[in-house]
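Colleague: Let me give you the structure first, and then I'll get to my questions.
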Amino acid sequence: MEGAKPTLQLVYQAVQALYHDPDPSGKERASFWLGELQRSVHAWEISDQLLQIRQDVESCYFAAQTMKMKIQTSFYELPTDSHASLRDSLLTHIQNLKDLSPVIVTQLALAIADLALQMPSWKGCVQTLVEKYSNDVTSLPFLLEILTVLPEEVHSRSLRIGANRRTEIIEDLAFYSSTVVSLLMTCVEKAGTDEKMLMKVFRCLGSWFNLGVLDSNFMANNKLLALLFEVLQQDKTSSNLHEAASDCVCSALYAIENVETNLPLAMQLFQGVLTLETAYHMAVAREDLDKVLNYCRIFTELCETFLEKIVCTPGQGLGDLRTLELLLICAGHPQYEVVEISFNFWYRLGEHLYKTNDEVIHGIFKAYIQRLLHALARHCQLEPDHEGVPEETDDFGEFRMRVSDLVKDLIFLIGSMECFAQLYSTLKEGNPPWEVTEAVLFIMAAIAKSVDPENNPTLVEVLEGVVRLPETVHTAVRYTSIELVGEMSEVVDRNPQFLDPVLGYLMKGLCEKPLASAAAKAIHNICSVCRDHMAQHFNGLLEIARSLDSFLLSPEAAVGLLKGTALVLARLPLDKITECLSELCSVQVMALKKLLSQEPSNGISSDPTVFLDRLAVIFRHTNPIVENGQTHPCQKVIQEIWPVLSETLNKHRADNRIVERCCRCLRFAVRCVGKGSAALLQPLVTQMVNVYHVHQHSCFLYLGSILVDEYGMEEGCRQGLLDMLQALCIPTFQLLEQQNGLQNHPDTVDDLFRLATRFIQRSPVTLLRSQVVIPILQWAIASTTLDHRDANCSVMRFLRDLIHTGVANDHEEDFELRKELIGQVMNQLGQQLVSQLLHTCCFCLPPYTLPDVAEVLWEIMQVDRPTFCRWLENSLKGLPKETTVGAVTVTHKQLTDFHKQVTSAEECKQVCWALRDFTRLFR
């Protein structure tokens, strides 16, 4: 919103429309207009005026939120001499509005906290606030709100205050932490039975624990700690207060993760949590699920904190295994949501025990894990009145999947075979109800693959028993037994006499709609593992493939079946493969031809993606072993299918989704036959370029990268592929030149640099000598700022591989030429690249991208270290040394230390470490 400042009346009207306009389009217009206002420089004055006038809750909330947002994102707009008056104004507003609405108080508290963090001239802000407001009981609630959000905002991603300022703030808050704790004690004394005040005290204390600035020796003997456990032990504590106290205890436990340096507090918390077992049982008896979940969170956090002690000194001191007993008590609760809270701890325990690899230690924990698995098997039971198959996508289905993953991770402590046999014996010896049988089969399916299939009579017996299950058993039992058979495909491979009965059992499932997809998945597994044995059944698989749509399968299951069929097809004799592949593809090709001949307006779906996906999976997994000189058996089939794919692509050229599936299908066709697809190269490239000039689908760039990968080393193809690249670059660059082109088209950036990288890998000299290399590199430099994981990764990989070409394979005859060409490119753009990479790291990209950036800088250094040293020095000179408010972002010593660390690095990871530390100064 540029230009004149809008009137307050206009702002009020927009706020009213946002909240009360019955027309959604009116709300949308108001929201857009107010968003523009918030981004403008007028927002400061307008929001201040709205807060002074206090006309209604809505306008005050908008103004408070705007103030917070402006301070977080646009603080640089204000002159330094206005900061003190802004602070005083905000403190006046929060005092005047303290009774209007809690959400307004929170927004203003955040604004004050964010201001304090960015205002180095406001020294000792905690002391100032406490002195100003602690003696007025009516001001205590908003004072506590400010003191709660202040530590939370220190690590806020919205504020780029830098590591130096952050360190200064944390030291300042640590210095005043005892003042805050004393204030909280005073609040407790004044609160009496005021529950809301107690909740605010606990929230504030938890916030300071989370920042890690409270003195643990001081806190170990503090009355606040005793009060927390007193509240949690009392049966009459309300749900809200209980949650606040639980959150605070969890924060305290998290804060003492380094147990040895916080021993007195660790001991107090440890003893305190152990006293909560009785209170947990009382909550269970009262069926108070909220409190039960809170206790389980506390018990889990206790175990997480003392994990090292539990593993290293089980049963001794802070390794006391009563902690695990508490979690197993929770695992016994009938609601599965309770045990689910502890899953992360059990994963971590399994991980630690796996690394210790100590049989004696493992033996201590075995009984605990067995009890956990029995509890989990019980939690996995469906309701006795459940009808049909188990749901996999609802909350309970997702819980069962997480159980399956956890069991796989912990089974080594019990032993797969021992556990499998125990589970099977419960089915064999008893006559459990169907829901128990199904849950046991589900756990057996989770561990079946980890049981050694060699000469294992129990596995054989289980397989025999399952395939003989009568059709009268509950559908869910049949469903899970089919999944178990699929997981036991290794056993079938070792015992081929079971192949026929197993396939017969699965075929019955395939013919019933509820079981069809599970059966298809199991057949796919059998095909994958028993490829050689399944060759004799190929005709049966072909019959299934021909009538695929009659089986009522999910699209994924149908594709899985075709994948299995293709894997078996690849094991047939070479002379049979061409004919069989043609048969396998013919159903899909006929369907595509039928769609092509249809008039688009007759109401029937003309979407070819199902058939394209099926062809893609067939090409992807038909990978026979072909000796040099032999014609690829799939070549003829793919050449025959090409006209249909080409016509489909042409018909749907404007539809990105369908074109993407066409390209994917062609990609696997090319990969399938490799150099055998040479006859398609010319027509395919011509069609790609023609369509791309009109419709910039990025998948054409990706398909181009596949062609370069397959043919880039063929002398006769290089010029044609370069022509393709140059032709594709023209519309690509035009697309990226549009406003916000990079941000709006990350897929195009990703695929463009995949294509360019393939060129560097397969035919570097061709690209380096071309006219297009400098524009591509310039776009790569511009794209380094793009905060998109895949696109940024592709850009960095291109830059790394491009520069590496100047030093790689120095024994090859084109080495000197490559070295010279890279030298020319770097002379032209090296300084710009280094400056951009440094700026990008400090201001644009998240920390996870730093290893990729470090690799690029490392490669530049390998080409010419002295020149790189100069470039880096120039780049560092261009960085801001102070914030707009005068806080030191980076000192001269920090700059010189970083320069030295990078330029003297002997490994790439040292560059990465230096970057990590340095960029924190700007975050």
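Each residue, glycine too, has its Cβ placed from N, Cα and C.
Substituted residues are absent from this model; it holds the original ones throughout.
Fair warning: this is a prediction, and the values are worked out from it, not measured in the lab.
From Swiss-Prot, for reference:
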MUTAGEN   Arg620 to Ala  In 9Ala; abolished interaction with SRSF1 and CPSF6 without affecting interaction with GTP-bound Ran; when associated with A-660, A-664, A-667, A-671, A-702, A-750, A-751 and A-758
MUTAGEN   Arg671 to Ala  Abolished interaction with SRSF1. In 9Ala; abolished interaction with SRSF1 and CPSF6 without affecting interaction with GTP-bound Ran; when associated with A-620, A-660, A-664, A-667, A-702, A-750, A-751 and A-758
MUTAGEN   Tyr702 to Ala  Abolished interaction with SRSF1. In 9Ala; abolished interaction with SRSF1 and CPSF6 without affecting interaction with GTP-bound Ran; when associated with A-620, A-660, A-664, A-667, A-671, A-750, A-751 and A-758
MUTAGEN   Asp750 to Ala  Abolished interaction with SRSF1. In 9Ala; abolished interaction with SRSF1 and CPSF6 without affecting interaction with GTP-bound Ran; when associated with A-620, A-660, A-664, A-667, A-671, A-702, A-751 and A-758
Colleague: Rounded to a whole angstrom, what is the C-alpha distance between Arg620 (mutagenesis position) and Arg671 (mutagenesis position)?
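Modeller: So the alpha carbons of Arg620 (mutagenesis position) and Arg671 (mutagenesis position) sit roughly 7 Å from each other.
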Colleague: So which of the mutagenesis positions is most packed in, judged by how many other Cβ atoms lie within 10 Å of its Cβ, out of Arg620, Arg671?
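Modeller: Going through Arg620, Arg671 one by one, the largest Cβ count within 10 Å is at Arg620.
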Colleague: Can you grab the distance from Tyr702 (mutagenesis position) over to Arg671 (mutagenesis position)? Cα atoms, rounded to a whole Å.
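Modeller: About 13 Å separate the Cα atoms of these two residues.
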Colleague: So which one is it: of the mutagenesis positions Tyr702, Asp750, which has the fewest other Cβ atoms within 10 Å?
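Modeller: Taking Tyr702, Asp750 as the mutagenesis positions, the minimal 10 Å Cβ count falls on Tyr702.
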Colleague: To the nearest whole angstrom, what is the C-alpha distance linking Arg671 (mutagenesis position) and Asp750 (mutagenesis position)?
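Modeller: Taking the Cα atoms only, Arg671 (mutagenesis position) lies 20 Å from Asp750 (mutagenesis position).
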Colleague: Under DSSP, is Asp750 (mutagenesis position) helix, strand or coil?
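Modeller: Helix, per DSSP.
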